[in-house]
Structures are given as structure tokens and as C-alpha cells.
Amino acid sequence: MATPRGRTKKKASFDHSPDSLPLRSSGRQAKKKATETTDEDEDGGSEKKYRKCEKAGCTATCPVCFASASERCAKNGYTSRWYHLSCGEHFCNECFDHYYRSHKDGYDKYTTWKKIWTSNGKTEPSPKAFMADQQLPYWVQCTKPECRKWRQLTKEIQLTPQIAKTYRCGMKPNTAIKPETSDHCSLPEDLRVLEVSNHWWYSMLILPPLLKDSVAAPLLSAYYPDCVGMSPSCTSTNRAAATGNASPGKLEHSKAALSVHVPGMNRYFQPFYQPNECGKALCVRPDVMELDELYEFPEYSRDPTMYLALRNLILALWYTNCKEALTPQKCIPHIIVRGLVRIRCVQEVERILYFMTRKGLINTGVLSVGADQYLLPKDYHNKSVIIIGAGPAGLAAARQLHNFGIKVTVLEAKDRIGGRVWDDKSFKGVTVGRGAQIVNGCINNPVALMCEQLGISMHKFGERCDLIQEGGRITDPTIDKRMDFHFNALLDVVSEWRKDKTQLQDVPLGEKIEEIYKAFIKESGIQFSELEGQVLQFHLSNLEYACGSNLHQVSARSWDHNEFFAQFAGDHTLLTPGYSVIIEKLAEGLDIQLKSPVQCIDYSGDEVQVTTTDGTGYSAQKVLVTVPLALLQKGAIQFNPPLSEKKMKAINSLGAGIIEKIALQFPYRFWDSKVQGADFFGHVPPSASKRGLFAVFYDMDPQKKHSVLMSVIAGEAVASVRTLDDKQVLQQCMATLRELFKEQEVPDPTKYFVTRWSTDPWIQMAYSFVKTGGSGEAYDIIAEDIQGTVFFAGEATNRHFPQTVTGAYLSGVREASKIAAF
């Protein structure tokens, strides 16, 4: 059927909303119009033939061909068909033929591009895709603050980050300013630029933007580039080279792809899942929007390509340099894409970056910004917040909110910051944490991020841990492996048992393990030796250390509830300088009031009123409570109105776990000859009643120069030492060491400490656990805010990562995001 042709007087192109456009004519009407006589120009001259774009809703009344590839290019005149890429970008049928027809000069260029696209990409290598990827001109913004106009570059200029950073109106391809003529900035901006900002413009875009040479490309080499917002035509996105797969269009999921490492980037930074990978904490799918992203940016739900391109770019830029705040201005030069859509990308990157900043995905950690460099726009600055507690959770939230530009006051009951982080630097050459010091799983762990920001190195623990019996004999590794296997088998049976059990059917974990163990002995007829029984007790003591409680208080149904969520993978490390380095940096420049225990929180009025025990009053719009679970359970803070029954039930369904530590410095390293460079060694308990006493001894100096050991008291043993003074605990510890190294003389320590977390009035615990009859849901309930006014953070509010400094820190980041959004 013949294409309808319209003939009329040439008109200037100007802005239209699709809603104001006339209804489309039927084919018959269009054909009739094509035969109508032509009008004449106002000056009486002959009219110029032209054709409208046939894309419904396109505002271009007189399209102009951007390609100018064919000698017969229609330019702004008549063509038999316009090909629509966006409301301001079209190419004519003559230029289409130039590349698409095999007898034309441009055909070889098109087919070469098509082969590259097909071998790397997944989407169709259509002529429109070719034009968008290879022929559309680049747009760039003048960097003069008083100008900031968008200019279309000539075809021969390839946009680079350097050009984008330095471009001024009138700049030549060699980046030199044109000879003095007129002020190029005074020239008006192209009218099409204004259209790009309209909400409907993006919906009229035929193809989503695919970034060229994205910083994210090396991290995403195992993906089809066009599925993660990148152009398949760039060498940086050459998937075949990256995966060693030369087969066009096929994606090999090799094992090597699961551990992508980019030179110069911290090996613990792995922000993107690789194909077929799962279960890695703080990882995002580069080809899928997360639920909270869809909620924030619903306009990308149908085609998320632009969002993914910009989000992936932002994440890659952040992890390339996490020591400086990432701003829109730093991202924009790396947005390399042809066409007017680059303008839209630049506009959108600001929104996306602010969202990711608020969520704590970027611009987080110990990053500190000046008063004129707040990370969020002024709309967020009109809030005031009181934070109760200066531990990792409170300081994380305070640092985030302060960086956002929100007024924050921190009230801390103790005479120091850190909460359950407290480092002892009095040992010669070694820092020993009285609280946390070990990082379990470093990949994507925010602690690893903060260490990178501070230039701190962590010591990776080795795997070797010899189990030494009282009497000095090292346990045969085959016995250790056998009992480790049996221990894990017991826990596997517990996992099977709980699958169909409700909370009402819950039993203590210790009771269930004993029941399964006895049933196994009875059914199998296997008899374990006395030593094997003792080694099993060693593994049970480690489980009590992990839970922070004796196993007869822990839920068999929910003891490892967080394992159902992605956890931190990778190395287990010792933070040799201690967590206090991080804590002090988080606190830098914040308004922190020490010795200010809070007595009452009244949130019944328009503002929250907080009163300390000495009667001092503070008021703010929001309050964040980060005190330990034990203090909430004992009602250390009075709430008005009182906390709901649901929240109090959740608070009391968790246990306030407790462990204690002992550290000892010796005149020399007496253990070296037996331990042979291992980072720790185990103590096989002589009986079940002794199993929580000094189960593992840690060598606190990775350099093996200084002579400091640290051990832990867990389970029932915590209660047994509570009535002893420090010297008596030391005597028990030394008696154990002298049994383990019976063949040699063990010297008296020159210095030591014993922690007393259970009796610290403002702490009273180590970390939380789920009590029998409870569930992991309690963590979420405790974390719920009250009326958008009272918020809660701390390890006991983090269902995914409880019991850790990491979990506490992330809960503070989470609440800062919620507070900023209200």
C-alpha cells in the first residue's frame, strides 16, 4: 500500500505535548491529503515538500536526518519514510538504504558492526540499533557555570570523559577553543534539549541507551552487555574475550566468572552477582532492579535498561574510589552514549545517585564531607535527630545523617564511645579488643570498605587449628575431622526436624542435639571413644561461643535463622589495629554528649522530648534508639507512650547473650614450637562441664613477634567465672595453658585483662540470640519505627546480620535512610 504523503507550507518545529496533537488520520484521509494542492509560502514562492514522522505522538512536524550518510540524504526535506529514534532524532530512507542495501557504500560498515554486536550482545542488531550506536551525534554540556548549555558535537568527534569534563561552547575536536569570533555561549540552545526533560519524552524513545566504555564493564564481563545497559560494540564489553568464549551469542558460565577481580580494586569489593551466583551479601543483580528500586523508580519497571546502566556505572565508580564522595559531577563524564538520550541520562543520574546515597549503597563508611558538600539536596536538611548510644549502630547513623546535612546530637551513657567495641592498647606492640575484633566474611563487608578508606590492612586467618588435649598431646587430625563431620551431621538432623515445626513446638537446641546424639548411638551401635566425646564437646563449645549462650537456652528451630539470608563470604580476618580506629573516624566532627544516660523518651507531642538522668532535656523531630537489647528488656529507658505489647514481646523473645574474654602478655612466645605459626589453637575440654572455658587461644600478633594470647569464656562457663575475681580467672587460664604445654615451662604473664561485660551497667551483654519459642521475625519487629518518630538500630534489630559489628553498623545505615526519607 502506498505511504500517504502530506504536502503543505513548511513550518518551524516547536514543542508539542503528545496530548495536544491532533488525532491520527485514517489511511483514506491521508491518501486524500496526499493529492491535495500545495500552499505557497508567504512571499509567494513555491512550497517545499516534506513528510511528517509517522510515529504516533512524535512532536517532530518537520524531521531532519541526523545521519547525512547518503549523497541523496533528505536532510530536512522529503523522504519516502522517516525512521524514528526519538522525538528529535530521525534518519531518512535514503540513509537507511545507504547502510542496509548490499550494493550501497555503507553496507560493509553495517555488516561489520552487526557481527560484533551479534557475537557480544543479545538484542537484535537492527538498522535502528546501528544508527543509535554508531551514527547519532554526541551531546555535551558546556562546563562554564554561567552557561551550562547543551551542544551537539559534529560527527567526527568521539566523546570521551576528558572532553565531557572540559567542554566549552565552540570547542574544536582537538579540544582547543575556536579562534576569537563571537561568544559561543551566547548562542541559543537547541529547542530539542527542552523536550528531553518532559516526562513523556523517554516513552517515545525507540531504543534504550547503552553506555559505551562503562567503568562497570570489567566487572560485568560475564553478562551480555546490552542486558546490563552497555553497548556490545565496545572492546571493553567484549564478552567473548573476557570469558574465553568465541561462540557468537552464547554465554558461558565458567567458574572463573564467579570471582571477577579488577586490577587496582580491593579484592573484597564484589558489588555484582555473577551469572548463576547467589547467596552473597550486599550484592546486586546487574540485570535486574531490586524491589526498593522499583518502588522508587516505577517508570523503569517495563524497561529498566537506562536505570541499570546508570546504577551499575555509579556502583563501579564508587568501588573504584571509595575514599572520596561520589557526586553527579564525577559520574557525568563517564556517561558516554550517543544522541539526545545522554541529556536524559545526565538528568537521571542525579536522582539515582541521591537514592543510592540515601540507601547507603554508596557514599558511606567513614567518609566525611564538609559543610558545603552535603551528600543530599537541601530538601533533606530541615530535620533534627537525637541518637541514643554511640556504639557502631549509633555512630553509623550519625555519620550518615550528618553527611546528608541533617542536624544530629548523640547521647552516650558511658564516658567513651564505641559501646561493645573497646580496644585495649596497653599491651606491648599489640591491640587487643575487649569486645569485637574479628571480621567474619570480608567480601562486600562494610568493615572491609572502611578499612580500605582508612588504609588499614586486615590479617587473614589461616585454616589450621590444632586441638591440644590436657596433658599436651595434639589430637590426631582424622579424629578431629570425624567428630567435626558428626557434629555437622547432628545440626543437619536438627534442620530436617524443624522444617514442619511451629514456634509452639520449639525445644532447646542443646536438648535436641542430645536427643539426636543418643538416638544415633542407639540405632547405629557405634561407640565413640572418650577422646572423640571430648572433641565433640569442643565443637559444642564453639557453637555456644557463636550463640553467646549455653545451648539449653537457644531455640532449636531458629538458632541460625539468619542463614536463610545471603551472608558475607570470603576470608575471616583479624582487625589488627582494632575496631576503635573505625569508631573514632566515624565519630569525627559529630556532636556527641558523653556521660548522658537517657531516662525518658516522650514522643507524644509534635517533637520528641528526651531527658537524661541528670534532668537535662533535648528535643528533636526524630529519635534513634541504639541501646543494647539487655537495656530494653530491663526498661532502662521509659517511653511515653509505652512501647507496644507486640514490640515488648519481640524484645523479650530474644536472649541477651554473654561471653567474656581474657588476654595475656608473656615474656616470650612459648607456644611457637608446638603451634608452628598457626593463628590459633584449640583446647579439648576434659569434660562437658569444662567445655566453655578457654576453648580457643588466638595469637594476637600476626607478625609473630609479640607474645599475646587471647581466649574466650562461653556457655555455662560464663556463670562459673562470674563469682571469681580477675586473679582467680587468670589462675584457671594459666592452669589450662600449663596442661596444654605440659612438656615445657609456661611463664607467668606480664600483663592481662579479664572482661566483665555482664556487669557493665550500660551494656550487660555481648550479642543477641533467639530463645526457645522465639523466631527471627523478632529482629524485624524490634526494628520497626514508631509513628515515623522513634527508630531503633543495633545488632538486635538486624535479622540478616545479628551478633556482629557489621550488623550493628548496617542497622544504623538502614535507619539513617529511613529517617532521611520521612
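Heads up, the Cβ atoms here are built off N, Cα and C, so glycines get one too.
Features as listed in Swiss-Prot:
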MUTAGEN   CYS53 to Ala  Loss of demethylase activity
BINDING   CYS53, CYS58, HIS84, HIS90  Zn(2+) 1 binding site
BINDING   CYS65, CYS73, CYS92, CYS95  Zn(2+) 2 binding site
MUTAGEN   ARG101 to Ala  Reduced demethylase activity
MUTAGEN   HIS103 to Asp  No effect on DNA or nucleosome binding
MUTAGEN   TRP139 to Ala  Loss of demethylase activity
BINDING   CYS142, CYS147, CYS169, CYS185  Zn(2+) 3 binding site
BINDING   383-439, VAL598, GLU795, 803-805  FAD binding site
MUTAGEN   LEU543 to Ala  Reduced demethylase activity
MUTAGEN   CYS547 to Ala  Reduced demethylase activity
MUTAGEN   LYS661 to Ala  Normal demethylase activity
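Here the features listed in Swiss-Prot are placed on the structure.
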| residue | record | Cβ contacts under 8 Å, 6 or more apart |
| --- | --- | --- |
| CYS92 | Zn(2+) 2 binding site | CYS65, ALA67, SER70, CYS73, ALA74, LYS75, THR79, ARG81, TRP82, TYR83 |
| CYS95 | Zn(2+) 2 binding site | CYS65, ALA67, SER68, ALA69, SER70, CYS73, ALA74 |
| TRP139 | mutagenesis position | TRP150, ARG151, GLN152, LEU153, VAL193, GLY339, LEU340, ARG342, ILE343 |
| CYS142 | Zn(2+) 3 binding site | ARG148, LYS149, TRP150, ARG151, TYR167, ARG168, CYS169, CYS185 |
| CYS147 | Zn(2+) 3 binding site | ARG168, CYS169, CYS185 |
| GLY391 | FAD binding site | ILE417, GLY418, GLY419, ARG420, VAL421, THR626, GLY794, ALA808 |
| THR431 | FAD binding site | ASP423, ASP424, LYS425, GLN437, THR576, PRO577, GLY578, SER580 |
| LEU543 | mutagenesis position | LEU551 |
| CYS547 | mutagenesis position | LEU509, VAL554, TRP559, GLY657, PHE769 |
| LYS661 | mutagenesis position | GLY433, ARG434, MET710, SER711, VAL712, ILE713, PHE753, VAL754, THR755 |
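Cα of HIS103 (mutagenesis position) to Cα of HIS90 (Zn(2+) 1 binding site): a distance of 23 Å.
Counting in whole angstrom, LYS383 (FAD binding site) lies 48 from HIS90 (Zn(2+) 1 binding site) by their C-alpha atoms. Each of the recorded positions HIS84, ARG101, LYS407 was scored by other CB atoms within 10 A of its CB, and the lowest score goes to ARG101. Around the Cβ of LYS383 (FAD binding site), 17 further Cβ atoms fall within 10 Å across all displayed protein chains.
Residues near VAL439 (FAD binding site) in space but far in sequence (CB under 8 A, at least 6 apart, same chain), listed by position: ASN445, VAL447, ALA448, MET458, HIS572, THR573, LEU574, LEU575, THR806.
Long-range neighbours of ASP415 (FAD binding site) (same chain, six or more residues apart, CB within less than 8 Å of its CB): LEU594, LYS595. Here is what falls inside 10 Å of the CA of CYS53 (mutagenesis position) among the recorded positions HIS84, HIS90, ARG101, ARG399, LYS407: HIS84, HIS90. Comparing the binding-site residues CYS58, CYS65, CYS169, CYS185 on other C-beta atoms within 10 angstroms of each C-beta gives the minimum for CYS185.
Taking the centroid of the Cβ atoms of CYS65, CYS73, CYS92, CYS95 as the Zn(2+) 2 site, the other same-chain residues with Cβ within 8 Å of it are PHE66, ALA67, SER68, ALA69, SER70, ALA74, LYS75, THR79, PHE91, ASN93, GLU94, PHE96, HIS98. Take the CB of HIS90 (Zn(2+) 1 binding site) and look out to 10 A: across all protein chains shown you find 24 other CB atoms. What surrounds the Zn(2+) 1 site, by Cβ distance within 8 Å of the Cβ centroid and not counting CYS53, CYS58, HIS84, HIS90, is the set LYS52, GLU54, LYS55, ALA60, PRO63, TRP82, TYR83, LEU85, SER86, CYS87, GLU89 from the same chain.
For LYS407 (FAD binding site), the nearest neighbour among the recorded positions CYS58, HIS84, ARG101, judged by Cα separation, is CYS58. All chains included, 26 other C-beta atoms sit within 10 angstroms of the C-beta of ARG399 (FAD binding site). Calculated from their C-alpha atoms, the gap between ARG399 (FAD binding site) and CYS58 (Zn(2+) 1 binding site) amounts to 48 Å.
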